[in-house]
Amino acid sequence: MVYSNTYMLLGLGVFVLLSSHVLAYNMRADPSIHDSTLDDQKSNDFVKTASIAECPPGPDTYLELSDSTLDDQKSMDYVKDASTVDHNCPPGPHTYLELSAWLQEEQNSIDKVKKVLRTDEAPDNQKGLEYKDARHNDGPIEISTRTEKDNFIPSDGPIEISTRTENENFIPSDEPIEISTGTEKENFISSDEPSEISSGAEKENFIPSVSQVDWRTFHAKYPWIKKDGPNTVTGSRKLLNDIAIK
């Protein structure tokens, strides 16, 4: 009986050990996942280690890199510090005076330039008026009008003409004629006898007679009116006389 109980306990212990091993084996995770992860990690570590081992830095590499980096960094820091100081720090006691003097000089230069531009670039209309006034102030100017040239009456005597246009339109006549103003030339009617006209009032009141009509002059003024001829309308001479009297 005693031996039987001992065998039973021994068999139970063996069973428990086998069961624990089976359970542990079945509950363990898939080994392929762990293996792949470990392999990737090992590959990365190997690459990094190989690159470091193949290209070791020289003895002066760190010094050169440090010097260039420090120079660039110092330059950037200096620029930043200068701009920061100029922007944030208040100006010194003498800065206000120097700045004020500089601004005053710039303003004076701008005002001087504006004054010169205003003086040199006067309006064209003002220049034209000044030129016109200067010409009028020089003295009287004799101007030959178009009415005088159009109504010029030729004569046989010499006539004094002051302008080039009058010389071009001059037609000699038989007797001398005195011409003083444009009004006299417009109202002047030549005749066989010389006549003198002194003033505008006398010219306005002057009425020529039929015998004093100069047919050449009237034909020049009124080319559509002709003397009585074989092919003209009766009464045109009377109409011409009436116009002369008017």
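Using the three backbone atoms N, Cα and C, a Cβ is placed for every residue, glycine included.
Small disclaimer: the values here were computed from a predicted structure and weren't measured.
Neighbour list (Met76 (variant position), Cβ cut-off 8 Å, at least 6 residues apart, same chain): empty. The natural variant Met76 to Ile is recorded by Swiss-Prot, whose note states: In strain: cv. Cardinal; clone 910.
For Leu97 to Pro, Swiss-Prot lists a natural variant annotated as follows: In strain: cv. Cardinal; clone 910.
In Swiss-Prot, a natural variant is listed as Arg146 to Gly, annotated with the note In strain: cv. Cardinal; clone 910.
What Swiss-Prot says about the natural variant Ser190 to Pro is this: In strain: cv. Cardinal; clone 386.
Quoted from Swiss-Prot for the published natural variant Ser195 to Pro: In strain: cv. Cardinal; clones 386 and 910.
For Pro223 (variant position), no same-chain residue that is 6 or more apart in sequence has a Cβ closer than 8 Å to its Cβ. While the structure shown retains the original residue, Swiss-Prot records the natural variant Pro223 to Leu with this note: In strain: cv. Cardinal; clone 386.
Among the natural variants that Swiss-Prot reports, Ile245 to Ser is described with the note: In strain: cv. Cardinal; clone 386.
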